[in-house]
Amino acid sequence: MPQDVDFHIPLPGRQSPDHARAEAEQLAWPRSLGLIRSDAAAERHLRGGYADLASRFYPHATGADLDLGVDLMSWFFLFDDLFDGPRGENPEDTKQLTDQVAAALDGPLPDTAPPIAHGFADIWRRTCEGMTPAWCARSARHWRNYFDGYVDEAESRFWNAPCDSAAQYLAMRRHTIGVQPTVDLAERAGRFEVPHRVFDSAVMSAMLQIAVDVNLLLNDIASLEKEEARGEQNNMVMILRREHGWSKSRSVSHMQNEVRARLEQYLLLESCLPKVGEIYQLDTAEREALERYRTDAVRTVIRGSYDWHRSSGRYDAEFALAAGAQGYLEELGSSAH
C-alpha cells in the first residue's frame, strides 16, 4: 500500500536530460571508494534508483555536476543503512561514527577513517568547489544538524522512548531526512548562490520547512512496512495512531491532507518572493538566483521526492528486516587499520 498512496503535488515533474548516462555510470564512484564491493550490494543499490532521484532533484544539472548529485544520493542511503541495526540503537556508537564523518567538514581525514567518512570527505570537497566561504559555512551548519539528528534518534531507540506527538517527531526528523543539504547542493550543481541576507528570511525559512516536512511525510508513508517489520516506532503513521488513537488508514489520510495544506501554503509563499526581492533590495543577478532557487531547488526536491518514492525499489517488501537485524550488506562504518 504505502508506495501507491496518492498525493496531489501541484508542481511539474522534471528530470535531467543527462539522466541515462548518469544512471549507467552510477556505481563507478561508490566502487572506487570501497563503498560498494560485492555484486549483491551493487544489485541492491541499483534497485534503489538513486541516480533517478538525483536527476529529479537536479534537473538543471548535467555532466560532473549531476554526477555529484548522484554520488550524494548514493552516499546518503549507504550512510543511513549503517544505522539499521545495533549501531542505530546505541547513542555512543552512533555518535562515534557521525563524529568521524563530520570531521571532514573541518579538514583532511586520517587514513584510518572509515570508508563512509572518506566518501563524505570526497563529496564535501567537490561540493565546495567554486562556492563562497559563506555558502560553505552555511552548508556545513546544515550537515552538522543532520549528523546530530542521528544521535537524537539513537537516544530515542536506546531508551525505548518513541516520540509522543507529531510535533516532537517533526522537530527531530527534520534534521535526519537530509533535505536541507540536498537543497544546498542544487545551488552548487547550478553554480549559483542565494543571497545570504535573504536565506534566513521568514518567507524562505517557511518555504524550506515545507519542503522538509513534505519529504519526511512522503518518506514515512513509503517506508512504513519496512519500519513496521523492524519494530521502529518513530514513524508519523505510528505516532498519529498513538497520539490520537486513529486507524492506520485514517493516519495516512491525515498525512495526505497535511501535504495538501502545506503545498497550498507553499504556493502562497512563492507568490511573496517578488516582494522579498524588493524588501531586501536585490539586484537583477540576485533576483535571478532567488528565482533559480525556487524552480531548481525547492520545487524539484518536493516533486522529485514524490516521483522517486513511487518507483524506488528501496522500499520493496523483500528488504524489510526483523528487529535487531542489520540493514546493510557491507560494513562501511568501521575504521581501517
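In case you wondered, yes, glycine gets a Cβ from its N, Cα and C as well.
Although substitutions are noted, the structure shown does not include any of them.
DSSP classifies Asp84 (mutagenesis position) as coil under the three-state reduction. The Mg(2+) 1 binding site annotation in Swiss-Prot covers Asp80, Asp84.
Around the Cβ of Asp84 (mutagenesis position), the number of neighbouring Cβ atoms within 10 Å comes to 19. Summarising the annotation, Swiss-Prot assigns Mg(2+) 2 binding site to Asp80, Asp84.
Look at Swiss-Prot and you will find Asn219, Ser223, Glu227 tagged as Mg(2+) 3 binding site.
Secondary structure from DSSP puts Phe77 (mutagenesis position) in a helix. Counting only residues at least six positions away in the same chain, the Cβ atoms of His45, Gly48, Tyr50, Arg314 sit under 8 Å from the Cβ of Phe77 (mutagenesis position). Under the heading of mutagenesis, Swiss-Prot lists Phe77 to Tyr and annotates it as follows: 20-fold decrease in activity and catalytic efficiency.
Looking at Swiss-Prot, you'll find the mutagenesis Phe77 to Ala noted as follows: Loss of activity.
Listed in Swiss-Prot is the mutagenesis experiment Asp80 to Glu, annotated as follows: 150-fold decrease in activity. 20-fold increase in Km for FPP.
Annotation of the published mutagenesis Asp84 to Glu in Swiss-Prot: 2.5-fold increase in activity. 7-fold increase in Km for FPP; the original residue is retained in the structure shown.
Under the DSSP three-state reduction, Asn219 (mutagenesis position) is assigned to helix. Less than 8 angstroms from the CB of Asn219 (mutagenesis position) sit Ile177, Ser305, His309, each of them six or more residues away in the same chain. Among the mutagenesis entries in Swiss-Prot is Asn219 to Asp, noted as: 60-fold decrease in activity. 55-fold increase in Km for FPP.
Quoted from Swiss-Prot for the published mutagenesis Asn219 to Ala: Loss of activity.
For the mutagenesis result Trp308 to Phe, the note given in Swiss-Prot is 4-fold decrease in activity. 2-fold decrease in catalytic efficiency. Trp308 (mutagenesis position) counts 22 other C-beta atoms within 10 Å of its own C-beta, drawing on all protein chains shown.
The Cβ neighbour count for His309 (mutagenesis position), using a 10 Å radius and every protein chain shown, is 22. Under mutagenesis, Swiss-Prot gives His309 to Ser with this note: 3-fold decrease in activity.
While the structure shown retains the original residue, Swiss-Prot records the mutagenesis experiment His309 to Cys with this note: 4-fold decrease in activity.
Same-chain residues with CB within 8 A of the center of the Asn219, Ser223, Glu227 CB atoms, the Mg(2+) 3 site residues themselves not counted, are Asp220, Ile221, Ala222, Leu224, Lys226, Glu232, Asn235, Tyr315. Per Cα geometry, Asp84 is the residue among the mutagenesis positions Asp80, Asp84, Trp308 nearest to Glu227 (Mg(2+) 3 binding site). Here the CA atom of Asp80 (mutagenesis position) lies 13 Å from the CA atom of Ser223 (Mg(2+) 3 binding site).
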